[in-house]
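Taking it in order: structure first as structure tokens, then the write-up.
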Amino acid sequence: MGVDVSMTTSIEPAEDLSVLSGLTEITRFAGVGTAVSASSYSQSEVLDILDVEDPKIRSVFLNSAIDRRFLTLPPESPGGGRVSEPQGDLLDKHKELAVDMGCRALEACLKSAGATLSDLRHLCCVTSTGFLTPGLSALIIRELGIDPHCSRSDIVGMGCNAGLNALNVVAGWSAAHPGELGVVLCSEACSAAYALDGTMRTAVVNSLFGDGSAALAVISGDGRVPGPRVLKFASYIITDALDAMRYDWDRDQDRFSFFLDPQIPYVVGAHAEIVADRLLSGTGLRRSDIGHWLVHSGGKKVIDSVVVNLGLSRHDVRHTTGVLRDYGNLSSGSFLFSYERLAEEGVTRPGDYGVLMTMGPGSTIEMALIQW
């Protein structure tokens with residue numbers, strides 16, 4: 001014999017979503033810092049310097065929603081114009097810029113966190129604009145005189161989404177080492193990853209990327225840290241679009257060259273809901289509960305597609321579009337430039353939720369849920 005009981009269930013956000021991560025210690029953001037290369041140029045200035053006259057290519061640059069980018073342009077040739085640097089010179093450029101910008105971003109980040117180099121216990125470096133062995137982490141440790149006992153990791157070649165992959169790694173390290181400071185450092189010398197062949201394919205890439213480095217300090221087990229805590233990650237690789245974004249060897253150009261399929265903004269947008277729904281699954285949260293969206297500044301069309309498919313407002317992505325306008329696409333560290341702007345804005349309140357979103361080769365979408 002049974003009794004039927006009428007029940008009404010109301011799903012509310014969990015008071016402490018840290019249980020979702022399965023971690024006994026929750027990682028919090030402790031500080032952020034950014035750096036760029038020495039010189040910036042408007043899109044018109046780049047076109048004039050590179051002597052680009054093709055109206056279609058000029059239109060790509062001038063309709064990119066980018067005002068300025070920090071770039072280290074090719075050297076001038078004796079007869080005027082610019083020299084197309086060989087791959088060896090580009091690798092040297094990457095090493096010099098990535099280390100310089102990375103050191104400055106790291107120092108700014110530690111200052112923001114109220115910490116010093118001697119407090120650093122784990123350094124995870126991210127780059128895709130060049131290849132280094134020993135890795136960028138080793139070079140920066142030597143350059144800044146960081147304790148050689150500092151543990152380190154390098155994420156290389158994952159592209160624009162890699163900053164969140166690194167945060168996932170360092171958040172796990174942080175939870176296992178409460179009270180110790182870890183840093184995610186993204187350093188991308190996009191000026192070292194170009195090809196000049198007059199085609200529309202390379203024009204799109206050359207119009208988009210800029211040099212930049214961003215560092216994020218994290219720590220667990222210290223409730224005094226005011227930054228948001230990391231609650232959950234979600235990842236999705238669109239295997240049918242594996243070749244839609246890639247950085248590989250161009251035999252005709254005798255160098256590495258980046259390829260972006262024209263359909264990639266729509267591919268990313270069409271799959272954004274899948275990842276967002278997985279991220280919020282089991283939390284009791286809806287997308288409308290998210291107060292702050294920090295999306296990778298991948299390009300005007302990519303941002304527009306994400307906005308439409310996730311039902312966001314232009315205000316939601318104001319930092320994303322602002323970073324694109326002022327810097328261009330900074331690859332793996334773009335979302336941290338946006339986070340820095342949000343932190344400086346001072347509008348977050350305790351209990352607010354935020355979503356970090358990056359997109360890159362694979363084609364890949366990464367997301368993280370955070371709470372202040």
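Keep in mind that glycine also has a Cβ here, set from the backbone N, Cα and C atoms.
One entry in Swiss-Prot concerns the mutagenesis experiment CYS160 to Ala. Its note says: Reduces the formation of DPA-CoA. Strong decrease of the affinity for malonyl-CoA. Swiss-Prot documents CYS160 to Ser as a published mutagenesis change and attaches the note Reduces the formation of DPA-CoA. Slight decrease of the affinity for malonyl-CoA. Per Swiss-Prot, active site is recorded for CYS160. As a published mutagenesis entry, CYS190 to Ala appears in Swiss-Prot alongside the note: Produces DPA-CoA at the same level as the wild-type. In Swiss-Prot, the entry for mutagenesis HIS296 to Ala states: Reduces the formation of DPA-CoA. The structure shown retains the original residue.
Rounded to a whole value, the Cα-Cα separation of HIS296 (mutagenesis position) and CYS160 (mutagenesis position) is 8 Å. For CYS160 (mutagenesis position) paired with CYS190 (mutagenesis position), the C-alpha to C-alpha distance reads 11 Å. Counting Cβ atoms from all protein chains shown, CYS160 (mutagenesis position) has 29 others lying within 10 Å of its own Cβ. The 10 Å shell around the Cβ of HIS296 (mutagenesis position) contains 33 further Cβ atoms across the protein chains shown. In the three-state DSSP classification, CYS160 (mutagenesis position) falls within a helix.
Under the DSSP three-state reduction, CYS190 (mutagenesis position) is assigned to helix. Taking a C-beta cut-off of under 8 angstroms and a sequence separation of 6 or more, CYS190 (mutagenesis position) has the following same-chain neighbours: LEU71, THR129, PHE209, GLY210, ASP211, GLY212, GLY328, ASN329, LEU330, SER331.
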